Amino acid sequence: VLTDAEKKEVTSLWGKASGHAEEYGAEALERLFLSFPTTKTYFSHMDLSKGSAQVKAHGKRVADALTTAAGHFNDMDSALSALSDLHAHKLRVDPVNFKLLAHCFLVVLARHHPAEFTPSAHAAMDKFLSRVATVLTSKYR
């Protein structure tokens, strides 16, 4: 559970990022594919080249889902329920991949917002992204 101070940190930092949803989401996915090539197997139907319209579109969807999560700290389970169902029952994404993508988002945020990416903001974002990953994998059981 995020503390009020952590929620404030996430809201502040993600507020700056959410206006760049497509850019940051695509960058996080590109970093994921480069750093962890096995993750590409879930996207064999997409053009994964740098700057691909499909990667940008999916990156925006991912970032928009994080915006939804950031707006529903106290009811994240219900806010992300459909997305959790999709990933668990249809896409069957290996749960470890959510952690890998979360790390890539942390790198993107640190790169674009170095002044705001303080140790406390880093810790809060990491905790938030871990919570999102937990929610998305909650229906795997």
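Positions of Cβ are set from backbone N, Cα and C atoms, glycine also.
Swiss-Prot lists 1-141 with the feature domain 'Globin', giving sequence analysis as the kind of evidence. For the domain 'Globin' (1-141), the mean pLDDT of the prediction comes to 93.
A natural variant is reported in Swiss-Prot for this position, S12 to G, and the note states: In alpha-1 A variant. The Cβ of S12 (variant position) has E116, A121 as same-chain neighbours under 8 Å, each 6 or more residues away in sequence.
Taken from Swiss-Prot, the feature O2 binding site applies to H58, supported by sequence analysis. DSSP assigns H58 (O2 binding site) to a helical segment in the three-state reduction.
S78 to N appears in Swiss-Prot as a known natural variant, with the remark: In alpha-1 A variant. Under the DSSP three-state reduction, S78 (variant position) is assigned to helix. With a cut-off of 8 Å between CB atoms and residues at least 6 apart in sequence, the same chain places H72 near S78 (variant position), listed in sequence order.
Marked as heme b binding site by Swiss-Prot: H87. Taking the Cβ of H87 (heme b binding site) as centre and 10 Å as the limit, one finds 21 other Cβ atoms among all the protein chains shown.
The secondary structure of A102 (variant position), as reduced to three states from DSSP, is helical. Natural variation at this site is recorded by Swiss-Prot as A102 to S, annotated: In alpha-1 A variant.
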DSSP-assigned states of the domain 'Globin' (1-141) in counts, ordered helix, strand, coil: 110 helix, 0 strand, 31 coil
